[in-house]
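Novice: Here's a structure for you.
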Amino acid sequence: MSVCESKAVVQQQLQQHLQQQAAAAVVAVAQQQQAQAQAQAQAQAQQQQQAPQVVVPMTPQHLTPQQQQQSTQSIADYLAQLLKDRKQLAAFPNVFTHVERLLDEEIARVRASLFQINGVKKEPLTLPEPEGSVVTMNEKVYVPVREHPDFNFVGRILGPRGMTAKQLEQETGCKIMVRGKGSMRDKKKEDANRGKPNWEHLSDDLHVLITVEDTENRATVKLAQAVAEVQKLLVPQAEGEDELKKRQLMELAIINGTYRDTTAKSVAVCDEEWRRLVAASDSRLLTSTGLPGLAAQIRAPAAAPLGAPLILNPRMTVPTTAASILSAQAAPTAAFDQTGHGMIFAPYDYANYAALAGNPLLTEYADHSVGAIKQQRRLATNREHPYQRATVGVPAKPAGFIEIQ
């Protein structure tokens, strides 16, 4: 084989080898892309499986009656705290202007949420553009007192301090007034004013007078909304099932300052339970069988108002003079029964321990004239002269004795 032929064979083999490598590379790339696609698909499937489920928050309509009661209670607690803050802020008028505005807005918002019966939120009234001149429109909604003579419709419409009617006026833009027989609280005043000018409504049956001033197209919408809301209030509810009445009484307690915060009540209950447990443990320790005489000697402890109970010893007499310290007083007898346990115990009072123990140093001072107490000298006769020397306890001088000075 010639050199040229050998070169051609080598080139052909080299081309085949390169083609095989290229085909293998293409297959490897395809396999790699396929593996990546499979891995991405598996990752997406795992993410879909592990993705948290979207939990739709429970609206008040979906709450159970117990959950609705707890929600109403928490709203009332918050409203009571806001009103308390508002009263405290009234001591600084025109100082915290923005704080007062924000607090008033929050009180209005919380109060509106308090009166969302069955989770029904009242949407703001949508009014058309004003057209024409301003007119005054009114309508009467009669109260069914003949069908339900024992039901308090007036209190249900007005609410505590007239707050329900005021809120309805703000929502509808109408003026709401209770008129007719039985609309006044003072029956004597009502009878006296019946038939007088400007009191003609007392001759009519009990009704709700709704008045609005606006353009005709807007006044019609406002009046219809107010009539619908008043008619809802005129539907009597069974005793104990009137949610509006419960919330009105709750608001009245908040306004009067007699509302009991549930958080403070729970703290008081826990504190009372803690005091009861402490008293029970103390009584158990005092009545233990190993110390039969202790219950009779020590006074039963009372729970301290701000801390753990204290056991106070009876009032003790503390010696203040040397005579009381040196008085011969016997030690008190043992307070425990030594039979059975062999314990020797003499309960000395530490404040009077020196006198009870009979300290030998104190008794030694009592027997000598050079002790702690100095003897006082007394004159038997009066002095003839203020500067005259007096001799006490000195024997008389013998006759003929001459004193040399």
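The backbone N, Cα and C atoms fix where each Cβ goes, glycine too.
Taken from Swiss-Prot, the feature domain 'KH' covers 142-210. For the mutagenesis of Glu106 to Gly, Swiss-Prot gives this note: Abolished dimerization without affecting ability to regulate dosage compensation. The structure shown keeps the original residue. In Swiss-Prot, the entry for mutagenesis Arg185 to Cys states: In allele how-E44; embryonic lethal. Abolished RNA-binding and ability to regulate dosage compensation. The structure shown retains the original residue.
Mind mapping these onto the model and telling me what they sit next to?
Specialist: Cβ contacts within 10 Å of Glu106 (mutagenesis position), excluding its own Cβ and spanning all protein chains shown: 15.
Long-range Cβ contacts of Arg185 (mutagenesis position) within its own chain (separation 6+, distance under 8 Å) are none.
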Novice: For the domain 'KH' (142-210), what's the mean pLDDT in this predicted model?
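Specialist: Result for the domain 'KH' (142-210): average pLDDT 87.
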